[in-house]
Amino acid sequence: MDKKVLIKRFSEAIEKGNAAIFAGAGLSMSQGYVSWPELLNDPATEIGLDSKKETDLVTLAQYYKNENGGSRGILNQILMDNFGEELEISENHRILASLPIETYWTTNYDHLIEKSIREAYKNPQVKKNYTQLATTNPNVDTIVYKMHGDIDDVSSTVITRDDYEKYDDDSYALFKETLKGDLLTKTFLFLGFSFTDPNLERILSDIRWVLRENQRPHYCIMRKILKENFVDSEDFFDQERYNYELTKRRLQINDLSRFSINVVEVDDYSEITDILKSIRKKYLRKTIFISGSAVDYTPFTSESKGLKFVEKLAYRLSESGYRIVSGYGLGIGNSIVSGVLKQRRNLRKNNIQDVLSLRPLPLDMPHEWRRYRENIIAESGISIFVFGNKLESGEIVTADGMIEEFELSVQNENIVVPIGFTKGASKVLFDKIQENFSDYFDDSLKSKFQALEKLDTEGEVDKKVEQIVSLINSIQED
């Protein structure tokens, strides 16, 4: 599957509020936690086996438990030794936590997912056993389902065949039914997952049996089988084993398609980070930050005509499916709200929370303004600048706050679109982009951008609004 398709489809799922993540061991290994073969290396050696040669590691853990008189005490200690330490979260965790993803499933015992969510100033609810499934915290932002338990309750973790068989009990079956429900109603992205978990395989089979070809599409990112991984210390390349693993991967990808899981293969794990960044960028570009302030509405001949332009712009952006965030700038804030409200009213929808976010600056706390601006802009992927003037000592001057918002937008990797014909700071910023256009836009968009420099007559306001929307839509296709 082409990664551009994955980026497009999963960002759309986030926008619709039905995206979910399924995290396997690979998501944590980059930070220093061990893989299953590494975890069971010493136990396997003790009972005369080699964890690197075993594919059924659940049974290997069961064998070790059996050889220790049916006690899993030593296994519990091995888990504590390997997962008890709190490690730093990865960039991938941070990217995911920054997105409005409300559901995580994981087989990992560590705390990296919930830790990253808290660092993003969100409140996760962790459900690590079946007794917690029926309760939901009303103030929760994200639910993290830990279907194999948590290192803080090591004796309840799932690692042996005995533990997996508990999922056939009525109590543990609730976890399976909850996951089935999410797989039916949400779009999952599987990360760091090998698809060797017997519970998940049975759940996917149950869904496939019921829905047949009507299953919901899901996505997975896997690293390619690379030749360099089959070269030993003496530079001997094991062609036979390499070909075997290639064939096995091809068959696995084909098998996953039965469950409507589409696989994207990458050459290097760093590409996963790039894909997640692209997903975030694609999602954020559906949210537009409108920066502006005005006491003078030149080139318009009256304040009402200038405000009408802002209202029409907000209306058309909302109508085109964009969410708007604004600091409720001086002289334009009401018009932004009015434009969005009118568009929603035409759709017979009164709720505007999902399409408009207002974050006025605390006027009595100027020392906090930069942080407020950073937080507002971080919600968006495109910044539009209109007008940009204010009164200072009785004179109309350029709004320096808009210049700062431009700089913060660039820092946030936003696409920046100053509407040059509205003068003030917007014209200053428009000229700045003109000087080094390729630093901000693809050259193919130059004519569309330059069309925003002048307003010949007030009668062409509707035309200018359409030109702005057309430029924004073209950016989405980039």
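FYI, residue positions are counted from 1 along the chain as it appears here.
Each residue, glycine too, has its Cβ placed from N, Cα and C.
At each noted site, the model still has the original residue.
Around HIS148 (active site, proton acceptor), a 10 Å sphere centred on its CB holds 18 further CB atoms from the protein chains shown. The feature active site, proton acceptor is assigned by Swiss-Prot to HIS148.
The NAD(+) binding site annotation in Swiss-Prot covers ALA19, ASP110, HIS148. All chains included, 25 other C-beta atoms sit within 10 angstroms of the C-beta of ASP110 (NAD(+) binding site).
DSSP assigns LYS390 (mutagenesis position) to a strand in the three-state reduction. Here Swiss-Prot flags GLY292, SER293, LEU330, ARG373, LYS390, GLY401, GLU405 as 3'cADPR binding site.
The annotation domain 'Deacetylase sirtuin-type' is assigned in Swiss-Prot to 1-287 on the grounds of sequence analysis.
Within the same chain, the residues at least 6 positions away from SER293 (mutagenesis position) whose Cβ sits under 8 Å from its Cβ are GLY329, LEU330, GLY331, ILE332, PHE387, GLY388, ASN389, LYS390, ALA399, GLY401, MET402, listed in sequence order. Experimental mutagenesis at this site is recorded by Swiss-Prot as SER293 to Ala, annotated: No change in NADase activity.
According to DSSP, LEU361 (mutagenesis position) is assigned to coil rather than to any helix or strand. Long-range C-beta contacts of LEU361 (mutagenesis position), restricted to its own chain and to partners at least six residues apart, with a cutoff below 8 Å, comprise GLY327, TYR328, TRP369, TYR372, ARG373. Per Swiss-Prot, mutagenesis LEU361 to Ala is noted as: Slower NADase activation by 3'cADPR.
A helical conformation is recorded for ARG373 (mutagenesis position) in the three-state DSSP classification. Quoted from Swiss-Prot, the note on mutagenesis experiment ARG373 to Ala is: Loss of NADase activity, not activated by 3'cADPR.
Experimental mutagenesis is annotated in Swiss-Prot for LYS390 to Ala, with the remark: Slower NADase activation by 3'cADPR. When other Cβ atoms within 10 Å of the Cβ of LYS390 (mutagenesis position) are tallied across all protein chains shown, the result is 22.
Where Swiss-Prot documents GLU405 to Ala as a mutagenesis experiment, the accompanying text is: Loss of NADase activity, not activated by 3'cADPR. Around the Cβ of GLU405 (mutagenesis position), the same chain contributes PHE289, SER291, GLY327, ARG373, ILE377, SER383, PHE385, each under 8 angstroms and 6 or more positions distant in sequence.
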Provide, as an integer number of angstrom, the distance between the C-alpha atoms of HIS148 (active site, proton acceptor) and ASP110 (NAD(+) binding site).
11
Average pLDDT across the domain 'Deacetylase sirtuin-type' (1-287)?
91
Within 8 Å of the centroid of the Cβ atoms of GLY292, SER293, LEU330, ARG373, LYS390, GLY401, GLU405, which other residues of that chain place their own Cβ, given that this set defines the recorded 3'cADPR site?
SER291, GLY327, GLY329, GLY388, ALA399, MET402, ALA425
Looking only at C-alpha atoms, tell me how far ALA19 (NAD(+) binding site) is from GLY292 (3'cADPR binding site), rounded to the nearest Å.
33
Tell me, by DSSP, whether GLU405 (mutagenesis position) is helix, strand or coil?
helix
